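According to Swiss-Prot, the features are:
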- ILE29 to Ala: 8-fold increase in ability to inhibit alpha-3-beta-2 nAChR, important decrease in ability to inhibit alpha-6/alpha-3-beta-2-beta-3 nAChR, and loss of ability to inhibit alpha-3-beta-4 nAChR (MUTAGEN)
- ASN31 to Ala: Loss of ability to inhibit alpha-3-beta-2 nAChR, important decrease in ability to inhibit alpha-6/alpha-3-beta-2-beta-3 nAChR, and loss of ability to inhibit alpha-3-beta-4 nAChR (MUTAGEN)
- ASN31 to Glu: 3-fold increase in ability to inhibit alpha-3-beta-2 nAChR, important decrease in ability to inhibit alpha-6/alpha-3-beta-2-beta-3 nAChR, and loss of ability to inhibit alpha-3-beta-4 nAChR (MUTAGEN)
- ASN32 to Ala: Loss of ability to inhibit alpha-3-beta-2 nAChR, important decrease in ability to inhibit alpha-6/alpha-3-beta-2-beta-3 nAChR, and loss of ability to inhibit alpha-3-beta-4 nAChR (MUTAGEN)
Amino acid sequence: PDGRNAAAKAFDLITPTVRKGCCSNPACILNNPNQCG
């Protein structure tokens, strides 16, 4: 029952790192416009 919550927490931890790394890379920004806004 707790699996989805744990996954959401893990995603919240991972996302800022992805955002920083990806959004400093123009090619990645183009591939992930919703993450880099």
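All residue numbers here begin at 1 and follow the chain in the order shown.
Positions of Cβ are set from backbone N, Cα and C atoms, glycine also.
Keep in mind the model shows the original residues, not the substituted ones.
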Fewest other Cβ within 10 angstroms of its own Cβ, chosen from the mutagenesis positions ILE29, ASN31, ASN32: ASN31
Coarse DSSP state, helix versus strand versus coil, of ILE29 (mutagenesis position): helix
